[in-house]
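In Swiss-Prot, a published mutagenesis experiment is listed as LEU83 to Cys, annotated Decreases cell membrane expression. Decreases succinate transport activity. Decreases Km value for succinate. THR86 to Cys appears in Swiss-Prot as a published mutagenesis result, with the remark: Does not affect cell membrane localization. Decreases succinate transport activity. Per Swiss-Prot, mutagenesis TYR228 to Cys is noted as: Does not affect cell membrane localization. Decreases succinate transport activity. Swiss-Prot lists TYR432 to Cys among its mutagenesis entries, and the accompanying note reads: Does not affect cell membrane localization. Decreases succinate transport activity. Decreases Km value for succinate. More sensitive to inhibition by lithium. Swiss-Prot lists THR474 to Cys among its mutagenesis entries, and the accompanying note reads: Does not affect cell membrane localization. Abolishes succinate transport activity. According to Swiss-Prot, the mutagenesis experiment ASN525 to Cys carries the following note: Decreases cell membrane expression. Decreases succinate transport activity. Under its mutagenesis entries, Swiss-Prot includes MET539 to Cys with the note: Does not affect cell membrane localization. Decreases succinate transport activity. Insensitive to inhibition by lithium.
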Amino acid sequence: MATCWQGLWAYRMYLLVFLLPISLLPLPILVPRKEAYCAYAIILMALFWCTDALPLAVTALLPLCLFPMMGIMEASEVGLEYLKDTNVLFIGGLLLAIAVEHWNLHKRIALRVLLLTGVRPALLILGFMVVTAFLSMWISNTASTAMMVPIAHAVLQELNNTQSNVEEGSDNPTFELQEPSPQKETSKVDEKDNGQAQPLPAVPLESGEHMTQEQLRFSQGMSLCVCYSASIGGIATLTGTTPNLVLQGQMTSLFPQNPNVVNFASWFGFAFPIMVILLLLSWLWLQILFLGINFRKNFGIREQEHEQQRKQAAYRVIQTQYRLLGPMSFAEKAVFILFVILVLLWFTREPGFFHGWGNLVFSDASGRVMVSDGSASILIGVFLFMVPSKIPGLTQDPDNPGRLKAPPALLNWKLVNKKMPWNIVLLLGGGYALAKGSEESGLSQWLGNKLMPLQHVPPPATVFIICLLVATFTECTSNAATTTLLLPILASMAQAICLHPLYVMLPCTLASSLAFMLPVATPPNAIVFSFGGLRVSDMARAGIMLNIIGVLVIMLAINSWGVPMFQLHTFPSWAHSNSTTHCLASPPTAPSP
């Protein structure tokens with residue numbers, strides 16, 4: 001009997017792949033309508049995503065075959081959803097992120113900021129959080145965490161091991177950061193990130209048996225501050241994490257008449273304050289939880305001499321690592337300049353409060369802007385393949401003396417093909433296909449009619465419940481899959497109750513990044529947990545409070561500065577459809593400005 005159960009468990013994924021579609025067949029058979037056919041496809045994909053029976057990207061391809069076979073959409077129409085402008089923006093942004101990582105610019109920025117903040121306990125945690133959050137705004141959460149955790153643990157080990165050396169009159173100024181070697185990296189890759197999938201490093205933290213209780217708690221706080229700030233930092237920019245791009249794509253797909261409400265500038269103006277507030281509150285919470293409330297000690301005020309010497313030794317670790325990078329190379333300078341140019345192009349294309357370069361240069365006769373944020377990102381991405389990585393000159397080929405050799409470009413396609421997370425591109429496309437199929441089949445209108453009773457529930461209460469549910473759900477499932485499934489439903493609900501769609505879609509998107517409680521919730525958590533020194537209970541205890549804080553901050557944002565920014569107190573004309581005629585006859589249910 002035991003062998004039978006073991007066999008079933010071993011083949012559980014194969015069983016799920018065949019049994020789930022069969023078990024759902026009564027729905028389209030008993031209700032032979034397009035709405036039921038589309039619901040069958042959505043439920044099937046949701047179950048595949050939740051159970052990991054198929055890879056996320058493979059599941060995202062199902063609309064390409066299911067929708068045409070069920071008569072919901074033509075195959076050519078479904079295919080168009082897989083490379084929309086949002087996907088182009090994602091690809092262009094990641095081209096620059098790959099260049100930043102390839103030329104080690106992110107490490108130089110990180111170490112420089114840590115040299116400025118110093119190594120006092122509270123400021124050290126703040127320094128790591130600020131650096132990780134900033135990096136996660138522009139590159140993968142996983143990549144920023146994988147880079148920052150070894151640096152954090154190198155500093156921790158120096159702080160823990162230097163006291164005896166200081167007492168003997170010696171220190172360890174030549175300590176070198178031990179990066180995880182390729183041979184020791186695990187092959188496990190998690191797709192639940194905002195972009196680039198990375199191997200999980202398998203470098204363990206020093207055993208807690210040789211630490212004092214105070215040292216162990218400080219190391220736990222340092223580890224958690226890195227993974228938490230990676231998730232928080234991704235909130236701030238439109239390209240920072242996949243759910244943000246899912247929202248922009250769903251807005252374009254579900255409400256094609258909207259005047260580009262969600263763009264890089266508008267998202268940054270709304271989400272950056274959320275990131276700052278959440279980062280500061282998280283810093284205070286981790287400080288209280290792991291360092292105690294002795295702020296004088298945490299900030300290094302009136303320290304004893306041996307404590308100062310220990311921190312000086314740890315500071316030298318960071319200095320040594322920064323010196324090992326050498327002077328800033330031409331490639332780093334070129335990537336940094338292109339990075340600044342791209343950010344400026346994103347902010348000034350169509351800022352809203354003045355005419356940007358998109359309005360002034362690239363608009364048609366009717367005044368419609370012809371370029372998008374994706375256009376700017378691809379333009380800079382192409383330049384990465386055109387700009388040489390060294391100052392052009394008469395460079396000798398080291399393999400063939402006497403022959404000239406041109407330096408390589410900042411990026412090459414082999415590197416991009418290896419680093420680019422094509423699975424996320426397909427996942428985004430699958431989400432847009434689901435939204436379009438739901439609209440074409442009439443399922444969105446049917447859901448909206450069924451959700452009409454929610455019109456009598458206060459909008460803030462509705463949003464609060466949505467945030468709690470999403471924050472809980474995203475602890476166990478991909479944040480991208482969560483938003484892909486829920487945003488079309490929430491959009492239909494908003495139309496049904498005459499509520500601005502962004503009033504429920506924005507909180508859902510932001511809450512999907514509140515994955516703080518479990519190691520499996522997001523790759524940054526898994527990376528930190530794999531280094532050792534943490535128990536699941538440690539992460540859950542710290543994370544549950546951060547989830548609550550995050551939900552409250554989102555509620556504050558959506559009911560304060562979010563209202564005038566997105567005009568959330570009105571029901572927009574671009575959200576009107578045949579199912580919202582009742583919204584014209586009655587005042588919209590919306591939050592007060």
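Heads up, the Cβ atoms here are built off N, Cα and C, so glycines get one too.
Sequence unchanged from the original; the noted substitutions are absent.
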Taking TYR228 (mutagenesis position) as the reference, which of LEU83, THR86, TYR432, THR474, ASN525 (the mutagenesis positions) have a CA within 10 A of its CA?
ASN525
Which of these mutagenesis positions has the least crowded Cβ, counting other Cβ atoms within 10 Å: TYR228, TYR432?
TYR432
So if I measure Cβ to Cβ from MET539 (mutagenesis position) and keep only same-chain residues at least 6 apart in sequence, which ones fall under 8 Å?
LEU224, PHE516, MET517, LEU518, PRO519, ASN525, PHE529
Do you know offhand how many angstrom separate THR86 (mutagenesis position) and TYR432 (mutagenesis position) by C-alpha?
10
Hey, what's the Cβ neighbour count for THR474 (mutagenesis position) at 10 Å?
26
